[in-house]
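If you look up Swiss-Prot, you'll see His83, His182 marked as heme b b562 binding site. Summarising the annotation, Swiss-Prot assigns heme b b566 binding site to His97, His196. The ubiquinone binding site annotation in Swiss-Prot covers His201. As a natural variant entry, Thr257 to Met appears in Swiss-Prot alongside the note: In strain: Isolate S41. Quoting Swiss-Prot on the natural variant Met362 to Ile: In strain: Isolate S41.
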Amino acid sequence: MTNTRKTHPLIKIINHSFIDLPAPSNISAWWNFGSLLGLCLAIQILTGLFLAMHYTSDTTTAFSSVTHICRDVNYGWLIRYMHANGASMFFICLFLHVGRGLYYGSYTYFETWNIGVVLLFVVMATAFMGYVLPWGQMSFWGATVITNLLSAIPYIGTTLVEWIWGGFSVDKATLTRFFAFHFVLPFIVAALVMVHLLFLHETGSNNPSGLISDSDKIPFHPYYTIKDXLGVLLLIMALMILVLFSPDLLGDPDNYTPANPLNTPPHIKPEWYFLFAYAILRSIPNKLGGVLALVFSILILMLFPLLHVSKQRSMMFRPLSQCVFWFLVADLLTLTWIGGQPVEHPFIIIGQLASMLYFTIMLLMLPTVSLIENKLLKW
């Protein structure tokens with residue numbers, strides 16, 4: 001008798017993706033973040049769905065509808081804070097997942113990597129629009145500042161911004177369309193995830209050594225399903241500790257004040273996971289230059305397959321590249337800190353130096369150090 005798992009047209013797709021999938025025998029815990037991102041997406045879609053049942057996307061009632069969810073809906077506070085902090089967990093996993101890809105040379109899987117960068121952009125857009133929905137002060141002013149950046153585009157900028165706003169300022173039309181997009185984008189993300197996995201399974205997973213592992217594969221189930229289950233346990237534990245003990249730790253107190261177009265908050269800043277990009281944006285005095293730097297700070301990831309000049313794929317056996325990689329991590333943490341600081345001395349110059357270093361490390365230092373290591377191999 002044939003196994004249904006291997007013959008059923010639908011179940012066999014799942015079987016080839018999650019059960020009988022040949023996986024390298026030596027992949028470490030850094031390979032857990034793919035499944036954790038899938039879990040984060042599922043949590044966000046489910047909690048978001050329940051929030052959408054009670055939320056109203058109207059400027060007069062949006063803020064009070066969120067208050068109503070927290071006060072009157074059964075476990076509404078839990079759903080709301082799981083959704084808000086779930087986004088933070090999502091981005092922590094995203095950054096670690098991308099960092100893993102950079103460290104171990106996973107970007108040489110060209111299609112998988114580029115789809116991943118597109119996914120990063122779409123998730124960032126989704127998170128930005130979600131931040132606008134509670135219609136607090138930071139929601140309103142964040143939306144105003146970020147959408148206004150598009151006015152830097154020559155010729156069509158102003159028209160484009162007013163088209164996105166649906167008027168001459170961020171108002172009811174903006175909130176309604178942001179809610180619509182925020183609702184639909186996670187499903188587009190889910191579809192892109194399928195494409196991401198499709199391309200990954202064309203080549204198989206990379207591994208810490210960066211060497212071809214075709215001769216040493218093990219089935220995904222039970223080895224990596226049990227390993228993923230541990231990651232899931234730790235992620236849910238971290239999320240619930242955050243949600244139940246300090247749900248507002250990563251939020252902005254200004255967002256508990258209803259949006260007021262006549263009163264600007266002293267420091268407009270996005271959520272913590274956008275601060276590095278915000279710092280890069282602010283470090284350039286020119287508006288268009290800042291916008292280009294902001295976009296390029298993420299888009300630069302697409303250049304990594306082209307900038308890879310090392311004879312080895314992974315950084316596992318490249319101590320010089322490892323040093324530069326950790327410089328980059330430290331620089332990103334510095335940028336994140338600067339993004340949350342006011343625009344004054346000495347933060348301005350620190351931000352400018354950190355932004356310059358960010359692009360220098362990626363475009364110049366990593367390839368140069370790789371070439372030096374290639375030379376050292378011959379000695």
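Each Cβ is built from the backbone N, Cα and C atoms, and glycine gets one as well.
Although substitutions are noted, the structure shown does not include any of them.
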* Report, in whole Å, the straight Cα-to-Cα distance of His83 (heme b b562 binding site) from Thr257 (variant position). => 20
* To do: For Thr257 (variant position), name the DSSP secondary structure in the helix/strand/coil scheme.
  => coil
* Asked: In angstrom units, rounded to an integer, how far apart are the Cα atoms of the residue listed as 'ubiquinone binding site' and His182 (heme b b562 binding site)?
  -> 29
* Asked: Where His97 (heme b b566 binding site) and Met362 (variant position) are concerned, what is their Cα separation in Å, rounded?
  -> 17
* **Nearest-integer angstrom distance between the alpha carbons (Cα) of Met362 (variant position) and His182 (heme b b562 binding site)** => 32
* Structure fact -> With the fewest other Cβ atoms within 10 Å, the residue among the binding-site residues His83, His97, His182, His196, His201 is His201
* What's the most sparsely packed of the variant positions Thr257, Met362, counting other C-beta atoms within 10 A? -> Thr257
* Structure fact -> Rounding to whole Å, the Cα atoms of His196 (heme b b566 binding site) and His182 (heme b b562 binding site) are apart by 21
